[in-house]
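K.L.:
According to Swiss-Prot, the feature domain 'C2' maps to 1-109, an assignment based on sequence analysis. As a published mutagenesis entry, D19 to A appears in Swiss-Prot alongside the note: Reduces calcium-binding, phospholipid membrane-binding and insulin-stimulated SLC2A4/GLUT4 translocation; when associated with A-26; A-76; A-78 and A-84. For D19, D26, D76, D78, the entry in Swiss-Prot reads Ca(2+) 1 binding site. The Ca(2+) 2 binding site annotation in Swiss-Prot covers D19, D76, D78, D84. Among the mutagenesis experiments that Swiss-Prot reports, D26 to A is described with the note: Reduces calcium-binding, phospholipid membrane-binding and insulin-stimulated SLC2A4/GLUT4 translocation; when associated with A-19; A-76; A-78 and A-84. Among the mutagenesis entries in Swiss-Prot is D76 to A, noted as: Reduces calcium-binding, phospholipid membrane-binding and insulin-stimulated SLC2A4/GLUT4 translocation; when associated with A-19; A-26; A-78 and A-84. What Swiss-Prot notes for the published mutagenesis of D78 to A is this: Reduces calcium-binding, phospholipid membrane-binding and insulin-stimulated SLC2A4/GLUT4 translocation; when associated with A-19; A-26; A-76 and A-84. The Ca(2+) 3 binding site annotation in Swiss-Prot covers D78, S81, D84. Record note (Swiss-Prot), mutagenesis D84 to A: Reduces calcium-binding, phospholipid membrane-binding and insulin-stimulated SLC2A4/GLUT4 translocation; when associated with A-19; A-26; A-76 and A-78. The unchanged residue is displayed. One mutagenesis experiment named in Swiss-Prot is S200 to A, and its note says Does not inhibit insulin-stimulated SLC2A4/GLUT4 translocation.
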Amino acid sequence: MPGKLKVKIVAGRHLPVMDRASDLTDAFVEVKFGNTTFKTDVYLKSLNPQWNSEWFKFEVDDEDLQDEPLQITVLDHDTYSANDAIGKVYIDIDPLLYSEAATVISGWFPIYDTIHGIRGEINVVVKVDLFNDLNRFRQSSCGVKFFCTTSIPKCYRAVIIHGFVEELVVNEDPEYQWIDRIRTPRASNEARQRLISLMSGELQRKIGLKVLEMRGNAVVGYLQCFDLEGESGLVVRAIGTACTLDKLSSPAAFLPACNSPSKEMKEIPFNEDPNPNTHSSGPSTPLKNQTYSFSPSKSYSRQSSSSDTDLSLTPKTGMGSGSAGKEGGPFKALLRQQTQSALEQREFPFFTLTAFPPGFLVHVGGVVSARSVKLLDRIHNPDEPETRDAWWAEIRQEIKSHAKALGCHAVVGYSESTSICEEVCILSASGTAAVLNPRFLQDGTVEGCLEQRLEENLPTRCGFCHIPYDELNMPFPAHLTYCYNCRKQKVPDVLFTTIDLPTDATVIGKGCLIQARLCRLKKKAQAEANATAISNLLPFMEYEVHTQLMNKLKLKGMNALFGLRIQITVGENMLMGLASATGVYLAALPTPGGIQIAGKTPNDGSYEQHISHMQKKINDTIAKNKELYEINPPEISEEIIGSPIPEPRQRSRLLRSQSESSDEVTELDLSHGKKDAFVLEIDDTDAMEDVHSLLTDVPPPSGFYSCNTEIMPGINNWTSEIQMFTSVRVIRLSSLNLTNQALNKNFNDLCENLLKSLYFKLRSMIPCCLCHVNFTVSLPEDELIQVTVTAVAITFDKNQALQTTKTPVEKSLQRASTDNEELLQFPLELCSDSLPSHPFPPAKAMTVEKASPVGDGNFRNRSAPPCANSTVGVVKMTPLSFIPGAKITKYLGIINMFFIRETTSLREEGGVSGFLHAFIAEVFAMVRAHVAALGGNAVVSYIMKQCVFMENPNKNQAQCLINVSGDAVVFVRESDLEVVSSQQPTTNCQSSCTEGEVTT
């Protein structure tokens, strides 16, 4: 399918002064695609040139259209010397290759230089004419849509979810080539940016080909990562979920339905909710969009390390308890048989989605993870990346076997990551083992009778909590009780999962962000000795991280974790672990037991007194947390709950039929179940430190909530005021007498102070919630710790939420809190005195932008195809897959950009803070410009996947690499939809257009 690419250079503005004599510039432009280059005329002596060039035409194959970026270089003409480069613009042509997407790219693009940053803007118009080619041997995948969002896009319907797609490409890193010794830093950076752009395009094309082979037309949950392996080379890899999507053409699908989510669900068969509940986790106003996304399920297990499958806390094969009482064994057997046959033909039945349609997940079995330590070697042949492929195949095979051991045949919420230091690389993968409904995996399933069939066979609202394994064949003891909701099937006492909370899950109270942080020193070593030391440390780190999560979850009085993300980072002399998740109280699970401290030194009065004092503090903290998060579950008589799991010696006396019975209740053993306390033994100073660390987490100030999932459980009435922010903080440690305890304290202080500074800066938005909080920790150099956090602050109407969420069960849970105006409850200590040396303050910037009413008015006609003359106000940016108070009407394509910034005058640019802030602000500006040129007005599912910072203070130098991605979309405010809608306007929708962005 060859095509014709047409480019027109219109004008430039705000160019830098390149001729010191005249304080002006003689600018011209080179337009390059592939091996063909065109040049404009030189526009003499102007900082705002008007080229108005002719149309430059490139006749190329569609394979090149997908692989190659359009390069636009702005230069200053010199008569007697080499032309000076002003900057470059890379434009991805891929969004123009979709039949439903934009037909033209037109707008002002920032001219970017890797040394000086943004240096003016250039107005470019790009068009593509494609010729249809049905050649079955073609190497392009034009028309396959890519989405970063990990749920089904809002204005689409999933026909089939095909499954996992992955690919990786390798090459030599230009930064480590011999020619790099003789070329300028600018030339080296630009060679690197161009190569990464080429590899990214090639990767998308290859994944698109795999999707076409599976007869799909889209990739959802697309995650692309760069592995900078130094001298070993450069690896670009990606994973995603292949789907067949249908565009929802019905205008009714986009109408607002503020307080009636069920109205929208009935318009879309995939989202039929057969069992509405007044206190579901999905908010009403923003999540009118969310009804298009898949409702996830939950699971519980410890992460199983690559060497120890038995760490998984969700047991093995067998049918075990079903998902609903009316579903008997025959249906479950048939369901499992169908699903297994549907998934057997797939090598890896993985899904990168974190949200699913109701009924897609039948059961979940637990968090499964695998890690592997590898030694990097040089990539000899870039065309044959078998080594890296084999590494990841091993990891995926292990994940698959872990899931099978848990009685599950699929893994959802799947993700992969790496951590590289010198020659050592840690490969990590994690997901949630699950049993899936085969109807969504086969063709012809989404027809008219789907709603009726779903109502017949769907599990109840608590079905995802029920165990998918046979309780009589568990490889380890676990506490199971009868479900507190249906009281017919067994549930574990705790659930861990890597996916989002289902919109139909019944939760009590609100959720909160729970983090486990851990540092471990290691000796400096080389090659195999280093890899061995890391391998020996990993299992213990995972165990300690898991223990921290369990303790903090119980301290909060909650019983489930969602969105669990564990990151292990390797440095030259230390390993760091950071786990983030959102804790909630699920109504279907038993009330968590308390935490009991047991000492090992009897007959010591002062010690016993200290232990009792600590025990009292823990009990008080649990009580305060239950009040803070409004956790007050209704009392259920223990006779209803059922019996605990028998000991192994008793199991042989029980018949299998008894495990299927939901009516027989044996005598209750009060030593099990919800009466059981979690015992912490204090036998050394490390154990005491662990207990102290439990009590050092300061709760957020009044009016603030935080979570790492898209939506805060228990909060329903969001307003349309949002602020996205990115914060980077770097500290340098002193190597003198550094111990594990001191390292842990410094790391804890760093993360806590980062959160405190965010609460302080966002205090004017109270009451608000920090959603999608994403922490990333890296060790760029010896004794240097860098923490990057991105999140979005969303305000909510607290009074309205109190009125709308009250139910007969929950009236006792609601408190009429009147402390909204109260600010901080903690002393603000942004620079901890305990740090051995000065921490760098965060790269600060307050770029608060307000969308004018005029700009918002332009959104009214956004349902029409974007044209060259269309104007876009402020381009919104959010890590969420939706925009509160708005409807997404069109997806314009994926934004995937990689930038390098280098400076040789670090101190003059404001130090690390000024340098990082300026670079991040420039990245935002370039992302916004590309989205606006496509005719979009927002970026959703935005993520900063990499932020690699390196500095050399002695030479006053620094370098930073940033990789960002997201989905460019067109959205319409619900207030605008009400004007054009023929239906009755809905109420209780706030449509304030104030939105900003805080970059710290």
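Every residue, even glycine, has its Cβ placed from backbone N, Cα and C.
Modelled residues match the original; the substitutions are not represented.
Looking at the shown structure, what environment does each listed feature sit in?
P.N.:
Secondary structure by DSSP for the domain 'C2' (1-109): 10 helix, 52 strand, 47 coil.
Neighbours of D19 (mutagenesis position), defined as other CB atoms within 10 A of its CB across all chains, total 15.
D78 (mutagenesis position) counts 12 other C-beta atoms within 10 Å of its own C-beta, drawing on all protein chains shown.
Taking a C-beta cut-off of under 8 angstroms and a sequence separation of 6 or more, D84 (mutagenesis position) has the following same-chain neighbours: M18, L75, D76, D78.
When other Cβ atoms within 10 Å of the Cβ of D26 (mutagenesis position) are tallied across all protein chains shown, the result is 20.
Other Cβ atoms within 10 Å of the Cβ of S81 (Ca(2+) 3 binding site), summed over all protein chains shown, number 6.
In this structure, S200 (mutagenesis position) is part of a helix by DSSP.
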K.L.:
Spatially, which candidate from the recorded positions D19, S81, S200 is nearest to D26 (mutagenesis position), comparing Cα atoms?
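P.N.:
So, of the listed recorded positions, the one sitting closest to D26 (mutagenesis position) is D19.
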K.L.:
If you count Cβ atoms within 10 Å of the Cβ of S200 (mutagenesis position), leaving out that atom itself, what do you get?
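P.N.:
24, counting other Cβ atoms within 10 Å of S200 (mutagenesis position).
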K.L.:
Taking 10 A as the limit, how many CB atoms besides its own sit near the CB of D76 (mutagenesis position)?
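P.N.:
There are 19 such Cβ atoms around D76 (mutagenesis position).
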K.L.:
Please compute the mean pLDDT of the model over the domain 'C2' (1-109).
P.N.:
90
K.L.:
What's the CA-CA gap between S200 (mutagenesis position) and S81 (Ca(2+) 3 binding site) in angstrom, rounded?
P.N.:
35
K.L.:
If one measures from the C-alpha of D19 (mutagenesis position) to the C-alpha of S81 (Ca(2+) 3 binding site), what distance in angstrom results, rounded to a whole number?
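P.N.:
So the alpha carbons of D19 (mutagenesis position) and S81 (Ca(2+) 3 binding site) sit roughly 13 Å from each other.
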K.L.:
List, in sequence order, the residues of the same chain other than D19, D26, D76, D78 whose Cβ lies within 8 Å of the centroid of the Cβ atoms of the recorded Ca(2+) 1 site.
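P.N.:
Filtered neighbour residues, in order: M18, T25, A27, H77, N83, D84.
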